[in-house]
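Contents: one structure, followed by commentary.
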Amino acid sequence: MVKADMQKRALGRGLSALIPQAGATGAGKGEQAPKAGVLKLPIESIHRDKDQPRTYFDEEKLKELSESIKAQGVLQPILVRKDGDGYRIIAGERRWRASQAAGLKEVPAIVRDVTEVQAFELALVENLQRADLNPIEEAEGYKRLVDEFKLTQEQVSVRVGKERSTVANALRLLALPTDVKGMVADGSLSMGHARALLGVPRLPELQNLAKQVADKKLSVRDTERLVQQSRSSGKKDAGKAAPKQSPQVKALVEELQRRLGTKVRLTERSPGKGTIEVDFFSYDDLDRLLKLLRKE
């Protein structure tokens, strides 16, 4: 129990909390080395984790790392866990790939006894701290913790050392169409651009605006203006001029948004009648809203 608690507290600090400094313990030549130390494991006994958060590796940078490893060796051990007769990577797949390319037969590694969820959390935290994940990979990592491991957004934020709002905003990106998510993943669009584009309700228009923003390299502020113009134009094209809201109604909407912590739209269809729309961005977010409404 103490061991599990120590691992959980260490997650937000990354793998440095779980990996001893190189040289702090003698590196053995085989699995007979002390469990807490650095082992030299056969490279063919180590396998990548198909569910690891990072999916893209820059080939040019891999080549550079491979050349560095040929000259200097692997300076930081990879982190693995036992998997059948071999080992599965928790963190360090890039170093492992580069070591293979460099022709190494063994790599320094540390074996850790962790659960699947702990292994995924460690991989996610390490990639976040190294800024190795693009925004979509980061969002998909959070989503897996929520969907597969049944963590709430609040629990995810604690585990990875991020604000809950950061986790919630990242998850919102997954509502974007595939082609636009691709632009965010390859850096053509930033998180700020993506958040602005989420305000476009019609899918074809969102895709067109995203391409325009990427092609013209517009700033986030310019993108926000473009989205606002698009929304205003769409309302005019529909022939439905939005009725001017009274100060009382505006105040009510602002109060609802403050209490619920999300976007709220109020439409009056006739005096005293209308509809209220409340945005949510995941089942976890919906559950949070329902608890607020039930005053749980």
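Just so you know, glycine gets a Cβ as well, placed from its N, Cα and C.
Summarising the annotation, Swiss-Prot assigns CTP binding site to GLN52, ARG54, SER68, GLY73, LEU75, GLN76, GLY92, GLU93, ARG94, ARG95, GLU126, ASN127, ARG130, ALA131. Listed in Swiss-Prot is the mutagenesis experiment ARG54 to Ala, annotated as follows: Binds but does not hydrolyze CTP, does not accumulate on parS DNA. Sequence annotations record features per position, and here Swiss-Prot assigns active site, proton acceptor to GLU93. One mutagenesis experiment catalogued in Swiss-Prot, ARG94 to Ala, is accompanied by this note: Binds but does not hydrolyze CTP, does not accumulate on parS DNA. What Swiss-Prot says about the mutagenesis result for GLU126 to Ala is this: Still binds CTP-gamma-S, almost no CTPase activity with parS, ParB is dispersed in the cytoplasm with a few poor foci, 87% of cells have chromosome segregation defects. Does not accumulate on parS DNA. Feature annotation from Swiss-Prot assigns Mg(2+) binding site to GLU126, ASN127; the stated evidence is experimental evidence. Looking at Swiss-Prot, you'll find the mutagenesis ASN127 to Ala noted as follows: Slightly reduced binding of CTP-gamma-S, no CTPase activity with parS, ParB is dispersed in the cytoplasm, 90% of cells have chromosome segregation defects. Does not accumulate on parS DNA.
Everything Swiss-Prot records as a feature, shown here on the structure.
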residue: GLN52; record: CTP binding site; Cβ within 10 Å: 19
residue: ARG54; record: mutagenesis position; Cβ within 10 Å: 20
residue: SER68; record: CTP binding site; Cβ within 10 Å: 14
residue: LEU75; record: CTP binding site; Cβ within 10 Å: 10
residue: GLY92; record: CTP binding site; Cβ within 10 Å: 25
residue: GLU93; record: active site, proton acceptor; Cβ within 10 Å: 20
residue: ARG94; record: mutagenesis position; Cβ within 10 Å: 19
residue: GLU126; record: mutagenesis position; Cβ within 10 Å: 23
residue: ASN127; record: mutagenesis position; Cβ within 10 Å: 21
Nearest-integer angstrom distance between the alpha carbons (Cα) of GLU93 (active site, proton acceptor) and ASN127 (mutagenesis position): 11
From LEU75, GLY92, ARG94, the recorded positions whose CA lies within 10 Å of that of GLU126 (mutagenesis position): GLY92
By Cα-Cα distance, the member of mutagenesis positions ARG54, ARG94, ASN127 nearest SER68 (CTP binding site): ARG94
